[in-house]
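Undergrad: Feature list, courtesy of Swiss-Prot:
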BINDING   G75, V78, D79, L417, D420, S421  Na(+) 1 binding site
BINDING   A77, D79, N82, S320, N352  Na(+) 2 binding site
BINDING   D79, S149, G153, F319, S421, A422  dopamine binding site
MUTAGEN   F105 to M  Functional dopamine transporter with 4-fold decrease in cocaine sensitivity
MUTAGEN   F105 to W or Y  Retention of dopamine transporter activity and high sensitivity to cocaine
MUTAGEN   F105 to A, I, L, N, Q, S or T  Very low dopamine transporter activity
MUTAGEN   F105 to C  Reduced sensitivity to cocaine
BINDING   Q316, S320, S356  chloride binding site
Amino acid sequence: MSKSKCSVGPMSSVVAPAKEPNAVGPREVELILVKEQNGVQLTNSTLINPPQTPVEVQERETWSKKIDFLLSVIGFAVDLANVWRFPYLCYKNGGGAFLVPYLLFMVIAGMPLFYMELALGQFNREGAAGVWKICPVLKGVGFTVILISFYVGFFYNVIIAWALHYFFSSFTMDLPWIHCNNTWNSPNCSDAHSSNSSDGLGLNDTFGTTPAAEYFERGVLHLHQSRGIDDLGPPRWQLTACLVLVIVLLYFSLWKGVKTSGKVVWITATMPYVVLTALLLRGVTLPGAMDGIRAYLSVDFYRLCEASVWIDAATQVCFSLGVGFGVLIAFSSYNKFTNNCYRDAIITTSINSLTSFSSGFVVFSFLGYMAQKHNVPIRDVATDGPGLIFIIYPEAIATLPLSSAWAAVFFLMLLTLGIDSAMGGMESVITGLVDEFQLLHRHRELFTLGIVLATFLLSLFCVTNGGIYVFTLLDHFAAGTSILFGVLIEAIGVAWFYGVQQFSDDIKQMTGQRPNLYWRLCWKLVSPCFLLYVVVVSIVTFRPPHYGAYIFPDWANALGWIIATSSMAMVPIYATYKFCSLPGSFREKLAYAITPEKDRQLVDRGEVRQFTLRHWLLV
């Protein structure tokens with residue numbers, strides 16, 4: 001193809017480097033011509049041995065600015081768990097000593113997997129399902145991560161609705177969680193502001209009857225009106241209204257694709273850092289704050305001898321970066337073809353880790369303050385999960401001057417932390433399916449509306465009187481072992497079936513530089529072994545979910561496992577379908593199933609790279 005034939009108007013053209021020869025078979029050269037006009041890239045690839053059908057030029061929008069992409073990735077990866085989980089894990093597992101396994105696993109597994117997903121999406125320019133043209137038999141992995149992201153939307157949006165409810169409740173002279181004279185309070189409520197003394201109980205016990213705890217469980221959730229998951233009751237209208245607002249925000253952030261979402265993240269991805277800085281400056285001035293920070297940073301290297309510390313570090317790395325949800329693939333698929341995805345991976349993973357670590361100073365300055373206020377040890381107030389941000393933090397903020405303003409700012413931060421992460425999850429579903437089915441592509445806005453409405457309807461179960469039980473069940477099963485399984489198969493598919501050498505050649509075409517031996521070894525050996533370890537540990541250490549003293553019935557646990565296995569089942573189901581639908585003998589079916597679609601002509605000639613030992617040994 002000559003360059004002059006492809007020139008249309010005042011477009012800019014970039015010709016990527018030609019591919020290196022394949023390990024087996026004749027030399028194959030691919031010319032990738034990238035053009036850009038009005039923010040839309042046109043890509044066209046041809047082979048020296050052209051396919052039988054004419055080459056089509058595919059049009060795909062790109063991010064308006066590079067910073068839109070970076071903020072979207074950072075906004076997705078930095079979510080509520082950075083605030084409520086990492087600081088607690090660090091404190092629980094030896095303080096500063098926990099950083100040793102955390103940073104080790106981040107460097108040898110987290111960053112390589114993050115880099116892999118960015119490169120995979122950017123080169124193939126499709127969503128989580130479409131990228132598996134590199135190994136058609138494993139396309140089910142794409143549907144696995146899409147389904148998981150869909151499941152997560154059922155309960156994650158509810159957390160944002162809680163934050164929105166608290167945000168609106170903050171616009172009062174007296175915050176509703178500081179007194180026991182409200183209609184939802186029980187006789188056991190103990191107004192902390194009516195007494196300067198402490199009963200000496202730990203806050204894990206005391207919080208069961210504090211105004212903040214009762215406001216969350218009785219005033220917001222109305223949990224006292226439910227006996228369990230089999231007694232949900234109707235949706236609460238206040239939470240339903242907040243959920244509607246969340247869904248509306250999500251729809252209008254996503255309906256035009258990255259052109260709209262790329263602008264929204266300028267607010268949602270940056271505001272949390274402004275608020276965290278303000279909270280840190282306020283927190284360190286509180287009495288007891290230094291005690292909390294010392295507890296957070298105290299180093300106990302003997303804890304590194306405990307397997308649980310390494311397990312916590314491994315799982316935190318897996319979940320904190322957001323690999324395996326298809327979001328990174330979807331976001332990077334809208335990048336320019338020549339974008340430096342290696343640099344993006346280093347920048348965003350570093351920011352994610354630094355945010356997790358620095359948020360610990362904010363959290364523990366307030367926990368130290370609460371411990372001194374109640375005259376109890378730090379360990380009695382240190383916790384993770386929703387209890388930290390919806391019970392402990394609100395009570396701490398309520399004791400400050402201008403408490404209503406601080407509360408509004410804090411819950412606005414939670415709202416923005418949640419919104420851009422929820423946007424990422426929905427974008428994974430939308431992009432993954434729109435790229436796969438042309439009918440949906442032609443009606444993207446209508447399909448986006450359908451996805452957010454489906455998410456809303458199923459989220460209604462989580463805003464009933466017993467909705468916290470549904471929330472806990474989904475949180476436990478929807479994206480636990482299943483997401484780890486999906487990432488494991490993804491890593492094996494890219495590094496082993498497609499091949500590290502071929503994948504590295506793809507990256508060289510985009511960035512002009514081939515990944516060095518370190519990254520190739522991580523993709524080929526370290527990351528798959530790490531993921532296998534985490535999957536096995538997650539199965540061996542599995543414990544049924546519970547909420548406080550409530551134990552879920554057997555049928556609920558069975559339902560949870562159905563949810564978990566339904567997403568994982570996409571891998572064998574699609575593999576079986578693909579294998580059976582291919583023509584030829586068993587060997588020919590297998591060859592077509594594991595060979596990239598662009599190399600089908602090699603299979604026709606009997607030259608299957610994956611059938612050679614060299615392919616599996618190359619690094």
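Note that Cβ sites are derived from N, Cα and C of the backbone, with glycine treated the same way.
What you see is a predicted model, and the numbers here were worked out from it, not measured in a lab.
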Undergrad: Please report the Cα separation of G75 (Na(+) 1 binding site) and S356 (chloride binding site) in Å, rounded to an integer.
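TA: Spelling it out, the Cα of G75 (Na(+) 1 binding site) and the Cα of S356 (chloride binding site) are 13 Å apart.
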Undergrad: Round to the nearest Å and give the CA-to-CA distance linking L417 (Na(+) 1 binding site) with S320 (Na(+) 2 binding site).
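TA: Here the two Cα atoms are 13 Å apart.
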Undergrad: Between V78 (Na(+) 1 binding site) and F319 (dopamine binding site), find the distance joining the two CA atoms and give it rounded to the nearest Å.
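TA: Here the two Cα atoms are 11 Å apart.
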Undergrad: Going by C-alpha distance, which of the binding-site residues G153, S421, A422 is nearest to A77 (Na(+) 2 binding site)?
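TA: Checked the binding-site residues G153, S421, A422; minimum Cα distance to A77 (Na(+) 2 binding site) goes to S421.
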Undergrad: An 8 Å radius from the center of the G75, V78, D79, L417, D420, S421 Cβ atoms defines the neighbourhood of the Na(+) 1 site; name the other residues of that chain inside it, in order.
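TA: Nearby residues not in the site list: I74, F76, A77, L80, T268, A269, P272, T416, G418, I419, G424.
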Undergrad: List the residues in the vicinity of the chloride site, defined as same-chain residues other than Q316, S320, S356 with C-beta within 8 angstroms of the site's C-beta centre.
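TA: For the chloride site the neighbour list reads A81, N82, R85, F86, L89, Y102, V317, F319, L321, N352, S353.
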Undergrad: If one looks at the chain holding G153 (dopamine binding site), which residues at least 6 apart in sequence have a CB under 8 angstroms from its CB?
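TA: Counting only residues 6 or more apart in sequence, the Cβ neighbours of G153 (dopamine binding site) under 8 Å are A422, G425, M426, V429, T455, S459.
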Undergrad: Within 10 Å of the Cβ of A77 (Na(+) 2 binding site), how many other Cβ atoms are there?
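TA: Counting Cβ neighbours of A77 (Na(+) 2 binding site) within 10 Å gives 27.
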Undergrad: Going along the chain, which residues six or more apart from D79 (Na(+) 1 binding site) have their CB under 8 A from its CB?
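TA: Long-range Cβ contacts: G322, L417, G418, S421.
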Undergrad: Check the Cα distances from N82 (Na(+) 2 binding site) to each of the recorded positions F105, S149, S356, D420 and keep only the ones within 10 Å.
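TA: Final answer, ordered: S356.
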Undergrad: Inside 8 A of the center formed by the CB atoms of A77, D79, N82, S320, N352, which other residues of the chain have their CB, for the recorded Na(+) 2 site?
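TA: Near the Na(+) 2 site, the remaining chain residues are V78, A81, L321, G322, T355, S356.
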Undergrad: Hey, how far is Q316 (chloride binding site) from F105 (mutagenesis position), Cα to Cα, in Å?
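TA: Roughly 9 Å, rounded to the nearest whole number.
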Undergrad: Between the Cα atoms of D420 (Na(+) 1 binding site) and S356 (chloride binding site), what distance do you get, rounded to the nearest Å?
TA: 17
Undergrad: Just to confirm: which same-chain residues, 6+ apart in sequence, have a Cβ under 8 Å from the Cβ of N352 (Na(+) 2 binding site)?
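TA: Correct list: I74, A77, V78, N82, S320, L321.
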Undergrad: In whole Å, how far does the CA atom of S149 (dopamine binding site) lie from that of F105 (mutagenesis position)?
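TA: The separation of the Cα atoms works out to 24 Å.
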